[in-house]
Amino acid sequence: MFTGCGLFACVRRCDGGDVRKRGEAGAMSSRVAADPAGVEEEGSCKNVAAASARQLAWADVESVTGGFSSRVIGHGGFSTVYLASLSSSRLGAVKVHCSSERLHRAFRQELEVLLSLRHPHIVRLLGYCDERDEGVLVFEYAPNGDLHERLHCSEVAGGVASVLPWARRVAIAFQVAMALEYLHESRHPAVIHGDIKASNVLLDANMNAKLCDFGFAHVGFSATVGCRPSARAVMGSPGYVDPHLIRSGVATKKSDVYSFGVLLLELVTGKEAVCRDTGRRLTAAVGPMLSEGKVADVVDRRLGGEHDGAEAAVMAELAMQCIGDSPGLRPSMADVVRALQEKTSALASAVGSRLDRKMMF
């Protein structure tokens, strides 16, 4: 997910053609039904921030991108990202994604999931457009990028190193845990995120976590590889994927728990899920040391000792439980939330921590 500028809008292409050459005659797809409480009268995209998951016209999407002629600010393997002006003072990013008919169905499934979610630590869907083959999603602003950037690319303006403080790491772990607990325990049927990783955790103006990217989410107790448009949809991301999922081809809530365990290890160690130089997985690199109780040996050295040793031990122990080989022995996300809340004093002083549990709606 691109988070570099303001609101993020994701446009998924289905035919690989030049989006600028498509006129109003583009194929009309059947629209996804939205929650009545979240639908407002269609209008300009300039006011999208005031709405709740508004259904937008394709003309609005073209307007904010200048007919897709605005400055290109990013490229991906299958996408181009355009700078968009949502208002006189608000910028956004429109991602044009080359896809297929099958992936368009996946987009519609993602939209249906997003329309049903409301939690303070899940990125909020502000608007969408499903008029044509292209699908557009507009999300809330996340000015501080994503957790991967903050944890592993820690430079701020002027080139001064900026290490994510320990208390903030604990708060982020707790907030992501609450978001997953909400998906697993408060939604009926449960929602399996399917791709928990540091780059899918956005950080708002107060550095609070917002779980994002539900493109591979599954609704229900479990999902198999065969029922998704691609193996990537179930297999997650390198370094985070549950080995049991690889063996069985079945994603469950405990698959998310495993990925969250890897995220905990990242927060404790400051190291990436997969080493860029060696390709070694973080779980393999630090797992043996943690099994021997050598927590102090793996804590991020950039913290300079400014962390709570007892809290680090709690985080490490939880991480090891989450990445256990047997899914049945892994804790639930409710168990993780409870343990973090009871055993980490950093939560008491971190912004938006304990009170956030009362904000679920």
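Residue 1 is the first one shown; counting continues down the chain.
Yeah, the Cβs are placed from backbone N, Cα and C, and that goes for glycine too.
Modelled residues match the original; the substitutions are not represented.
Annotation for Asp195 (active site, proton acceptor): same-chain Cβ neighbours under 8 Å, separated by at least 6 residues, are Asp213, Gly215, Phe216, Gly236, Ser237, Tyr240, Ser259. Under the three-state DSSP scheme, Asp195 (active site, proton acceptor) falls in the coil class. If you look up Swiss-Prot, you'll see Asp195 marked as active site, proton acceptor, on the strength of sequence analysis.
Feature annotation from Swiss-Prot assigns ATP binding site to Ile73, Gly74, His75, Gly76, Gly77, Phe78, Ser79, Thr80, Val81, Lys95.
Restricting the average to the domain 'Protein kinase' (67-347) gives a pLDDT of 84. Look at Swiss-Prot and you will find 67-347 tagged as domain 'Protein kinase'.
One mutagenesis experiment named in Swiss-Prot is Cys5 to Ala, and its note says Abnormal cytoplasmic localization and reduced salt tolerance; when associated with A-5 and A-14.
Among the mutagenesis entries in Swiss-Prot is Cys10 to Ala, noted as: Abnormal cytoplasmic localization and reduced salt tolerance; when associated with A-10 and A-14.
According to Swiss-Prot, the mutagenesis experiment Cys14 to Ala carries the annotation: Abnormal cytoplasmic localization and reduced salt tolerance; when associated with A-5 and A-10.
A mutagenesis experiment is reported in Swiss-Prot for this position, Lys95 to Glu, and the note states: Loss of kinase activity.
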